[in-house]
Structures are given as structure tokens and as C-alpha cells.
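Enquirer: Handing you a structure now.
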Amino acid sequence: MANRNVEKLASIDAQLRLLVPGKVSEDDKLVEYDALLLDKFLDILQDLHGEDLKEAVQQCYELSAEYEGKHDPKKLEELGSLLTSLDTGDSIVIAKAFSHMLNLANLAEELQIAYRRRIKLKSGDFADEANATTESDIEETFKRLVHKLNKSPEEVFDALKNQTVELVLTAHPTQSVRRSLLQKHGRIRNCLAQLYAKDITPDDKQELDEALHREIQAAFRTDEIRRTPPTPQDEMRAGMSYFHETIWKGVPKFLRRVDTALKNIGINERFPYNAPLIQFSSWMGGDRDGNPRVTPEVTRDVCLLARMMTSNMYFSQIEDLMIEMSMWRCNSELRVRAEELYRTARKDVKHYIEFWKRIPPNQPYRVILGDVRDKLYNTRERSRHLLVDGKSDIPDEAVYTNVEQLLEPLELCYRSLCDCGDHVIADGSLLDFLRQVSTFGLSLVKLDIRQESDRHTEVLDAITQHLGIGSYREWSEEKRQEWLLAELSGKRPLIGPDLPKTEEVKDCLDTFKVLAELPSDCFGAYIISMATSTSDVLAVELLQREYHIKHPLRVVPLFEKLADLEAAPAAMTRLFSMDWYRNRIDGKQEVMIGYSDSGKDAGRFSAAWQLYKTQEQIVKIAKEFGVKLVIFHGRGGTVGRGGGPTHLALLSQPPDTINGSLRVTVQGEVIEQSFGEEHLCFRTLQRFCAATLEHGMNPPISPRPEWRELMDQMAVVATEEYRSVVFKEPRFVEYFRLATPELEFGRMNIGSRPSKRKPSGGIESLRAIPWIFSWTQTRFHLPVWLGFGAAFKHAIQKDSKNLQMLQEMYKTWPFFRVTIDLVEMVFAKGNPGIAALNDKLLVSEDLRPFGESLRANYEETKNYLLKIAGHKDLLEGDPYLKQGIRLRDPYITTLNVCQAYTLKRIRDPNYHVTLRPHISKEYAAEPSKPADELIHLNPTSEYAPGLEDTLILTMKGIAAGMQNTG
């Protein structure tokens, strides 16, 4: 039996190597990393569940690998027979094992990317920027701008000082991996990285081997499934943990790299600490669009918790700074302040660890920083009191109420050190601290509020009806605007205590009350989703005025659907034409564009092109009115929701639309991929800043008129094709719900938000995330590619010369190239054979021809795509990405087959399966075995024991393997 196992392990390794598309490069370690983690895991699986269960995992892998090699549907049926013959406990273990192996494969790939990056940095050899696996390095970008594009170092420095990248973390429910597991994955990644370090000793290796074994086993023993949905407060705490763990220290570390990169192009001064190069905002606890769980109380709690956390992080660092600032020499300004503070200081403060006695005046910096420490302590305690009790006795003068109060003494210390010739000391930890304060302020992040436009209409309708002037809801757009402007120009209050309020109206008004009560630096933008007209913006301005919000939030319309994007330029023209509004915005406006809903509404092709045109148009209009426009990009993680490699997405934006100001969402699982580890955080900050700078200083070309004309024609055809299938095909919704796990999506408990805006309804009411998620699970990715094939076919059949034009567009126009490359990547991850299996098992016989026609469309679209890109095979220009996908495929295929058969058993209780006896012989004589315990983790399931957990585990595993949920 032992020899047989060695053979099995060898065969897995052999299959791995067969799947790799040739030797990628000399620095290719992916297969090595992957095989090491796999070997460790299989040993653990055998220890915990027996040799035979490990063999079942290997059998599944081999059948999947054979299918991936030959695409023989019989192999899927063999695999299905094997999986359905397992008892429920073993099924859970198999699903859990493959999900776990995919997470390990992701860790191996992350390490491979980091390893290759280090090699390239050492050698100075940077890959082609058009390649989807590489991104801009800040130093390389500076050098390219100066040496290849003839920009002066001063021009680069000035552009960088005037640049702002604002990353907005959202609680979109696409993070399917529990936080407990993410932390364990981080430790596995660290162990593996250290194992491959050059200077490792035999003892180190042994200890790291043990640690790796321990962490892999701990992850496997952790329940992957969230048993209850997270609350908005849970989501906010999870989001804030990234600041505590990586972003807080990552920002000053990154800014030091910026200093170094500037020095290397001849700029001999540091990047100013108060230049807002990187800013952070959040939607966690502020996004109430379709989420009834985000209440005014939640928003208040989230803001106070963030302020408490921020002052606590500053407080935990201030004593280290006091230890460092031991110098006695200072300028007269600081000496006078220190003596004044010394006279009024408390004698002993016993609750401090360091410097608890009165600090003598011959340590002037410590005296100043001691006062900062006292105020930070009080600021933290006051936030805690307000959070817990709703009130605090600590007075305003004892705390920091705005960031300028905290910066002032720190700047005084910095100036004094520089005046005394101690620049080198000033530019150490003190500069890092100043940069943190400038970036994070007192609130850590600025909380955006997002609300549906219809909620504001409801409130104003209640007001106008109460005032006896008619129904606001029924007024025309012109009448609404006229009334809103009249009220905004006047001073009469509109809301009295006797206003009749529904629950929804009260909730909306109470949100404005919270905005008025809390410090203004807690908040960022007020975003109106489903914005369609000028009155939507004026309505929020009026409600802010009504609640006397001291510093009103900037109001940001979010244009999402195709028709709204088309109407956006006219709406912005009308707004900018209003004298009252132009005075209010003071030359600055932000507009948000939604990638998710526009894609769901019209398909990826038409949405991408309309988003491009809308950006061009609204930027042009803003310029005409002398307004600086910031475009806020609401991008998801998946290609279907506007995702893709950051640097490529930015460099493909229309010229003159970023202009040094970028605001973009970082959603769900992308937060972990961007900030889960220190090196990931560093890479994320670098890629956003470098790509934004490059877009401004070396903008992409504008499309030629004939390209625009062709794109317009193709977009009409693509939209028609997409909508004819998704909205006009009478039985499409029925097919979609049968062929995918859409109905079961909510059981994953991955977000606080319901998956539908309205409990009943079809595709229109379904949120973009479960819409994309469902098709990602079946590896058919319909929302991404549907419409492309019809558009290309129409263009080429109309005029054969158009093929040449499309190929030229691909070679020379970044927007078009990126659009095609991202869809090509999705095709590389796709597998219509899995969709065919789902149809065979889950779809009624009369609907199967519909699925067949969609799969024929898939193949035709893929062929057109390859023709336009000039590729013989998918991803032929990106061997590393191709390798990573092909290594994962056999794991994902097992989970796809397991999911299809589990759905069959859930939906058809009469479906007959023949169970084989306990496959773990070690436990055959015992009344139960370790796998049986897993069934009892979900005692309340409405399905047969174990089926629901098996299904959820397959969903999570496939999401990990595709590296996308929704």
C-alpha cells in the first residue's frame, strides 16, 4: 500500500508537470511551491481521515486532469459516479480538500509573483507593460518618464505633488474566505517564503517545516463556512483590520520608496508629508443602497469606532517616538512651548508604561510629545465613551477635534530639528508619523454615504404632501428643479416635528441627523445610486441644508445603467448651468460611474464603450464650465464588473480623464488581494500611484474617427444580442436559475446585504454580484462575453477590411487591447464542458437546446477574439498567467462536478445514488469516523444531511480557484 501511495503522489506531480505549458522561464518556481504544499496537505489528509480517503482525492484529481487534457465528457461522468458514491461525510471532506488545495495553489502563485518581481528588480529587467501579470514599479515609471519620454525630473515631481489616489474600501459581499482562514493563509505564505530563503540553516528548515505543517492543518481544521451572515459592524471591523495589519505601516514605507525613486532621478528633497498622494475612504457602514441593515445607528457606531481605533494606533506609537526624541537642542519656538507645558503638566501619570513621571524641561521634544500623548489618550477615551454610553464628560479642549491640532505640535518638532541641523533625525520616525497623520487624519478613513435616489424622492414627497403643495413624486423634472432651487435659495424650514414619517422616511432623515452630529472629517461623499436626473443631486443638497450640516458632504451622482450613462452629460450640463449650484461646488465636482450594473444592463462590450464615451463627454463639459472633475470608478473584482489588472485598467482610460485625481473602489476579495500582506499593500500603492502618474504624463492615444464609428456600430449589435438573450428570451430566467447555483447563493453568508434589491423579480432586481457569481461558478462567464461575437461578426461580414482595422485597434489603442485581453483571460478560465454537464443534470430537456446555442455562441466568440488579437491559442502572450490557470483547472473541475451533482441531489430528492461502503478502512469497524463529525456542523439544514455544506464548500473552492466571486 505504501508503494502504491508513492506512485499516486508521483502521478499527481507528473500530471502537474504535464499541465504546465512548457518551461516558462529560469525563475519559474510555481510548480515547485505548489507540489510542496500539495505533498504536505495530502500527508495531513491521510493522518486525519485515512489512506483511502486520500486516494479518493487523488483519483478525483487524476480524472479531472485527464478531462482537462482531452475534454472527454466521459471523464466527467466517471468523476461524477465516484463523487456521488461517497457518503455525506466523505463528500464534505473531498469538497473541503479541493477548496483547500486551491487556496494553497493561490498562495504558491502569490509567492511566485513576488519571487519573479524580486529577480527583475535586482536585474533591472522589466517586462512588457502590456502583459497582464506585470505592473508599473514607481522607480521604473519615473525613469521611463525622464529618460524615454523626455520629461524633466521637476515635471515628474510637480505632477506627483499634485496627484491624489483615493482608494475606497467597500463591503461588497464577494469575500468568500473567512478572516480566520485568511490569517492562517498569511502564515502559510510566510513559512513557504522563509523555506526558500538562501541563508536557511538545517534547524531553521526543520522548524519551518513543522510550522508549515501546523498552519496547513489548522486551516484545514477550521470551518470554512460562515454559519451566520456578517453584520455591517462585522464588515467594518474586518475592513479596519487591514489598516491595523498592513496599511498603517505600509503607507510611510511606500512614501520612503517614493523619496528614494525621486532621489534616483535627481530630486534632492523629500516628498512633502502633507501632499495627499494616498487617501482612504470606506463604504462599510455607510452604504445603505438596498441594505436595510445599515441604519443611522450603524453609521454612527462605525464612525466612532474608527476614531477610537485611529487615536489608539497613534497612541501606541507616540511613546516610541518619545523614546527616540531624546535631543536637548531645539529652537526658541519649541523651547518656549516646552517650558509653558512643563509648568502646567501633571506630576505623575501612573497609567502610562513609559515617561509616567513628570518630564524635565531639558528634554523639550519629550515634553511636547507628552502633551500629544495626553490628548490622544483623552481622544481615544472620549470616542469609547460616546460609542458605549452615547455621552462623555471629557471636554473639547482636552482632546483633538481636528487633524490640524494634532499636526501642529509634530510640525513644530520637525521644524525645530531642521533648524538645529538635525534634518536626518527629523526625516526618521517623526516624518513617518507626520505622513500617517496627514493620510489617516483622526477618522482613519472618510466614510461615504450611499443611498438610492428613490429614497430621497420618498422623503420630499412626504414633505410636499404635508405642506399641501402636491406630490413631489408626480411632478415633472422641470417642476422638481424649480421648487428645489427656490427652497435652496430661501431660508424657510421644511421639516417640523409633526411631519408624518414612514419607517423608510424616518431612516433617511435620521441619517442626515447623524451627518450633522458627528465631526465633519468622518465623512467623504454622499453618493446617489440610480441617479437619473439633476433633481436627484439638488434633493440631497436641500436635505443637507435642512439639517444644518456645518460642512455639507459633496454630492456625487452615480450613473450606472446604459441609459443613465448616455444621459449623464446632459444632466451635468444642466447642473453646471445653475448659478446656485456652481457657487455651491466652488469649481470641483465628482461623478461616479458604475461598471457592474451597466454590464448587467447592456453586456460588457457596450458598457465598456459607453463608460469610455461618457467619461470623455463629462470631462469636456466640466472644462467648458471651469470645473475640475474627478471621476469615481465603481469597479468590481471580476471582469464582468469592471475588474482586471489595475495598471492596465488605468492606462486604458480615455486621455485627460484622470488628470492626477483618481478615486476607485476596492471591493470584497480584492481587498485581501490588495492589502492582505505587507508586500501586497506596497505593490498596490505602487501600482495605483505609478499608473495614475503615467496616465497623466503619457496619456494613451485617442481613437480615430473611423474606430469610433465602428465601435458605435458594434455596440448597437452587442447590446441587441445581449438583451435579446438576457431580457427578451422568455425562458432565460428559468434557464439561468436551473443551470447555475443562483438560488443557493444566499446560503454562503458572505455579506450583510441581500442578494436582491427586491425580494421578487427577475434579472433586473438581481444584484450584479450574484449575477456574475452564478456564471463564474459554472465557468461559462456569460455576462462577460455575450455580445462580443455578434458585434465582431457583424463588423467583419459588413466589410472584410474591418478585420484589419480591428487588428490595428488591438495593436495600437490601449482601451481596445485591454478590453479584448481581459475577455481572453476569462475565456482561458472558462470551460463550456462544465456548463454542458450542468445542463444535462439540472436543466429540463426542452431547455437544453437553448444552452447548446449559447455554447456555440461561446465558441464562435472565442474564435473571433483570437483572430482579432492575432493569437493561435488563448493567453499565448502571457505564459505565467496561462500556467497558473492550467495548474488550477483539475482542482476546479472536481469541484464543478461535485457542485453539479450536489445541486441535482438538493433539487431532486428522488435522484438515486449508490453509496459505496466507508472508504476509510481504518474506521470501518467503528460506529463513526472523523468525517462524520462534519455533518453535525449544520444541524438545521433543510436538505439531506451534508448536502448544503458540500455545496457551499464547492462554491467557495471554485471562487478561490477562479480568484473571483462576483
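Quick reminder: no glycine exception, Cβ is built from N, Cα and C everywhere.
Nothing has been swapped: the model has the original residues at all the noted spots.
Swiss-Prot lists these features:
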- H172: active site (ACT_SITE)
- K600: active site (ACT_SITE)
- R641: active site (ACT_SITE)
- R641, Q673, K829, R888, N964: L-aspartate binding site (BINDING)
- R450 to G: Loss of catalytic activity (MUTAGEN)
- K600 to R or T: Decreased bicarbonate-binding and lower catalytic activity (MUTAGEN)
- R767 to G: Loss of catalytic activity (MUTAGEN)
- S774 to A: Alteration of C4-specific kinetics, but no effect on L-malate tolerance (MUTAGEN)
- K829 to G: Decreased substrate binding and lower catalytic activity (MUTAGEN)
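I'd like these features described in context: how deep, what's nearby, how far apart.
Expert: K600 (mutagenesis position) falls within a helical segment according to DSSP.
R888 (L-aspartate binding site) falls within a helix when secondary structure is assigned with DSSP.
Sequence-distant contacts (6 or more apart, same chain, Cβ under 8 Å) of R450 (mutagenesis position) comprise W283, G286, D287, R288, D289, Y526, I527, I528, S529, L558.
Applying an 8 A CB threshold to same-chain residues 6+ apart, the list for S774 (mutagenesis position) reads F736, T740, P741, E742, F745. In this structure, S774 (mutagenesis position) is part of a helix by DSSP.
Secondary structure at K829 (mutagenesis position), as computed by DSSP, is helix.
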Enquirer: Determine, to the nearest whole angstrom, how far the Cα atom of K829 (mutagenesis position) is from the Cα atom of Q673 (L-aspartate binding site).
Expert: 18
Enquirer: Can you tell me how far the Cα of R888 (L-aspartate binding site) sits from the Cα of K600 (mutagenesis position), in Å?
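Expert: Pair distance, Cα basis, whole Å: 28 Å.
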Enquirer: Please work out which residue of K600, K829, R888 has the most C-beta neighbours within 10 angstroms of its C-beta, and give that one of the recorded positions.
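Expert: Going through K600, K829, R888 one by one, the largest Cβ count within 10 Å is at K600.
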Enquirer: Determine, to the nearest whole angstrom, how far the Cα atom of K600 (mutagenesis position) is from the Cα atom of Q673 (L-aspartate binding site).
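Expert: If we compare the Cα positions of K600 (mutagenesis position) and Q673 (L-aspartate binding site), the gap is 24 Å.
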Enquirer: For R450 (mutagenesis position), name the DSSP secondary structure in the helix/strand/coil scheme.
Expert: strand
